[in-house]
Amino acid sequence: MGSHQERPLIGLLFSETGVTADIERSQRYGALLAVEQLNREGGVGGRPIETLSQDPGGDPDRYRLCAEDFIRNRGVRFLVGCYMSHTRKAVMPVVERADALLCYPTPYEGFEYSPNIVYGGPAPNQNSAPLAAYLIRHYGERVVFIGSDYIYPRESNHVMRHLYRQHGGTVLEEIYIPLYPSDDDVQRAVERIYQARADVVFSTVVGTGTAELYRAIARRYGDGRRPPIASLTTSEAEVAKMESDVAEGQVVVAPYFSSIDTAASRAFVQACHGFFPENATITAWAEAAYWQTLLLGRAAQAAGSWRVEDVQRHLYDICIDAPQGPVRVERQNNHSRLSSRIAEIDARGVFQVRWQSPEPIRPDPYVVVHNLDDWSASMGGGALP
């Protein structure tokens, strides 16, 4: 491992500022925790893994420029990072041209493959499908969609609309607000939600707008019965910004919640409490960044090399005992087998798991299986919730 190209170095592409800074900060520290653990084990080939960080500020162009700087000027071949889909898409051609590797620890809309990206967050069959079944069964068939105005919410809503129609559900409204919404943007959206009289609200709003939206909906409904807000992305980081009565009763689907009472989860939470700063929250996407970085290091240790081609050869053979449970990457599509859990938030802001898949779900990023009943058969033999 004497060459510059083989220096154990990871570039972290997580924003410290911007609309998704809270969640990306949690991801950054999840990745750093894994690096600390790997270095306690001796690093790679006896050399410690080093990290470089930049703050792209949530701007896709800056993600691209940061990735180019890491690769061209700093000798980085492995990146961990990106949250919003348009930031991943900005980085994709950079890593493909350089034959570098990006580990992407975030849920996304599916319908994508790159040999230079390892997808560590859920695809639609691992989150949207079980959530749609759960909402229809437990809350009703009438739904309003609201999302931030970029790729991921629009594509996720396309999939969710299809799933609702399969079950005889009705999408009453599909509303989008800017990534940096004004008070008026939020109020207009909430009034449309209120007038629709939906059974449930499906939100793909991300970042700072999440708490603003949830708070505005609670105000508009007052003491009346308000529909639950269900989300693929709302995490402990966003809930920490809400009052307890605003968060209570909301529904989230994710592979992991910090409230899971297993030995692996308890150990992870304890490690995070000893490592994370006060402004970083333990989230599902911190867990994804943690296990993806751990997998990267384990593959390099197995290869005895920090070369991309050597690491990739071992990447698919390793199963990580992650805090969520066992995870592994599928060779044919670079997506990950993940657990799926649906939780409702209680009065203390704790995510109480109401359903979980009996075993990790194989990814179906291209939605090859179109029917919810067929998806149920692919979920480790477990029925949809």
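Just so you know, the numbers here start at 1 and follow the chain as drawn.
Glycine is treated like the rest: Cβ placed from N, Cα and C.
According to Swiss-Prot, the natural variant Thr106 to Asn carries this note: In strain: PAC181; butyramide inducible phenotype. In sequence order, Gln27, Cys82, Tyr83, Arg88, Gly120, Gly121, Trp285, Ala288 are the residues of the chain that are 6 or more apart from Thr106 (variant position) and have a CB within less than 8 Å of its CB. When secondary structure is read from DSSP and collapsed to three states, Thr106 (variant position) falls in the coil class.
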